[in-house]
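Scroll down for the structure; my scribbles are underneath it.
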Amino acid sequence: MALAGCPDSFLHHPYYQDKVEQTPRSQQDPAGPGLPAQSDRLANHQEDDVDLEALVNDMNASLESLYSACSMQSDTVPLLQNGQHARSQPRASGPPRSIQPQVSPRQRVQRSQPVHILAVRRLQEEDQQFRTSSLPAIPNPFPELCGPGSPPVLTPGSLPPSQAAAKQDVKVFSEDGTSKVVEILADMTARDLCQLLVYKSHCVDDNSWTLVEHHPHLGLERCLEDHELVVQVESTMASESKFLFRKNYAKYEFFKNPMNFFPEQMVTWCQQSNGSQTQLLQNFLNSSSCPEIQGFLHVKELGKKSWKKLYVCLRRSGLYCSTKGTSKEPRHLQLLADLEDSNIFSLIAGRKQYNAPTDHGLCIKPNKVRNETKELRLLCAEDEQTRTCWMTAFRLLKYGMLLYQNYRIPQQRKALLSPFSTPVRSVSENSLVAMDFSGQTGRVIENPAEAQSAALEEGHAWRKRSTRMNILGSQSPLHPSTLSTVIHRTQHWFHGRISREESHRIIKQQGLVDGLFLLRDSQSNPKAFVLTLCHHQKIKNFQILPCEDDGQTFFSLDDGNTKFSDLIQLVDFYQLNKGVLPCKLKHHCIRVAL
């Protein structure tokens, strides 16, 4: 029977040897292996009358002395992890002895006594120093549970490096030049970062905010896809590059209005000879189909400043140009760029930096390129609609169904949250009714004639109130500072004194969708304003002129036929009514300070 917790070397301790030598042979247990002594005791009946109480007291004293000896030698005697005991003397190799050494009953009792846990742990720590070569090593199947240096509870320091949550600081700029440093995780996507910035900036989350990868030294920029990892994209950017926080209403416009994007002559299918525009979306999202976008583009030669107009074909395998007219035979197609390890960008100032023939340039940039312009594949379209078509086709062919999932995720979240949250009431012509609050309780005016007269009366009352406010707010007759002439400056859609080119640039950056607008000061008339509006991917400007009626200044878009006391009323009206405009005002350009 092995001693649980106490090595056999305790038997060689002087204190223990003294106790063993002082013990008389007549007090040994009859169950011991010493048979001659047992037979002598049975023969002599006089020796059976042993004082039992004295024997028990002697055994208890021996146990107490042995326990103190274990405590004294626990720091020096090793205990192997495999359950075997380290001997003070190495065991001699050879055949096993036929005669086993006699074990006294007192030793058998002492071997069943426990030792302190701390002493055993200290003995285990010194195992490697006292392990002998004659004892075979038994591997421990659970070293992390019983090892002295590995606690059973996982701590952040005990996690492997791959599982540790890495954090990184990312600097994001706004359109007005302000910036914010945000600490993000390594697995944070562009959508997650946009939602975080929306929360920190107290903006309205309408799923149109995007993160823009901006390269000023290359004159390139693009909107990150919602599923892209921000840290991974930043690793491919140069030191001059930066992230911009911007609106983009046209990011998923293709899924809303696919009919308005691709002309019929630009779309072909390899597997079917004819197909309608309604099948366009399914063919782009289906990985087994092979849609193609074809047409003429201006292509800049690598390493040269010259541009050539070539017939270009975009497939899932890459972008090709034809070396012989409009032929698409394999021997006439030359690979221009690969879609797998590249991204498509818009040219910011293509005419000035790359001598582009038009202002509608695009670029296919390999991910490995940082500052060099030699490997950039620069292209140029004839108009903005053609450029949008090529860039949208590139994204669809590269990402496919993943792009559609990015479009559907916000809608699915909105549908799940709608039963638990009160929806914001949309302002439209179908959600407004005429009310009469002249009595003690309000009532709905159902008669159209009565509703029209009530609206006219309310309009006259509003004009009278605004006139009184103008009179009270005027500082001097020469420099009137009325509320109606300055209240619009508090709105996000008013951008102040910017040029026509700047307003067009802002409209293009935030998406050429129908109804996107902004208001600005007129450069030709100091008292007038300009409404810049996008319709059918074209930008138009409408002048807002002031007019006077009964000494009161009004603003009008249609030469005084429809008058408004301030620009806020004008914008509210044309958000509900098209009027003289080609479409209603739907989205306004906004700049947010981070």
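The chain as shown is numbered from 1 upward.
The backbone N, Cα and C atoms fix where each Cβ goes, glycine too.
Just so you know, the substitutions we noted aren't modelled in this structure.
Among the sequence features in Swiss-Prot, the mutagenesis site Ser104 to Gly is noted as follows: No effect on phosphorylation.
Experimental mutagenesis at this site is recorded by Swiss-Prot as Ser134 to Ala, annotated: No effect on YWHAE-binding.
Recorded in Swiss-Prot as a mutagenesis result, Pro139 to Ala carries the remark: No effect on NEDD4-binding; when associated with A-136 and A-141.
Quoted from Swiss-Prot for the published mutagenesis Pro141 to Ser: No effect on NEDD4-binding; when associated with A-136 and A-139.
Here Swiss-Prot notes a mutagenesis experiment, Ser150 to Ile, with the remark: Loss of phosphorylation.
What Swiss-Prot lists as domain 'Ras-associating' is 166-250.
Look at Swiss-Prot and you will find 290-399 tagged as domain 'PH', backed by sequence analysis.
The annotation that Swiss-Prot gives for the mutagenesis experiment Lys300 to Ala reads: 2-fold loss of inositide-binding. In the three-state DSSP classification, Lys300 (mutagenesis position) falls within a strand. Cβ neighbour count for Lys300 (mutagenesis position) (all protein chains, 10 Å cutoff from its Cβ): 23.
Applying an 8 A CB threshold to same-chain residues 6+ apart, the list for Lys305 (mutagenesis position) reads Asn355. Annotation note: Lys305 (mutagenesis position) sits in a coil segment as assigned by DSSP. For the mutagenesis experiment Lys305 to Ala, the note given by Swiss-Prot reads: 5-fold loss of inositide-binding.
Taking Cβ-Cβ distances under 8 Å and a sequence separation of 6 or more, the neighbours of Lys308 (mutagenesis position) in its chain are His298, Val299, Glu301. For the published mutagenesis Lys308 to Ala, Swiss-Prot gives the following note: 5-fold loss of inositide-binding.
Annotation of the mutagenesis experiment Asn355 to Gly in Swiss-Prot: 5-fold loss of inositide-binding.
For Ser418 to Ala, Swiss-Prot lists a mutagenesis experiment annotated as follows: No net loss of phosphorylation, this may be due to a compensatory phosphorylation of T-422 in vitro.
Among the mutagenesis entries in Swiss-Prot is Ser428 to Ala, noted as: Impairs YWHAE-binding.
Residue counts for the domain 'SH2' (493-574) under DSSP (helix as H, G, I; strand as E, B; rest coil) come to 18 helix, 32 strand, 32 coil. Residues or ranges marked as domain 'SH2' in Swiss-Prot: 493-574.
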> Counting across all protein chains shown, how many other Cβ atoms sit within 10 Å of the Cβ of Asn355 (mutagenesis position)?
Replying inline: 12
>> Just to be sure I understand, if DSSP states are collapsed into helix, strand and coil, how many residues of the domain 'Ras-associating' (166-250) fall in each?
In response: 17 helix, 33 strand, 35 coil
> What are the helix, strand and coil residue counts for the domain 'PH' (290-399) according to DSSP?
Replying inline: 24 helix, 47 strand, 39 coil
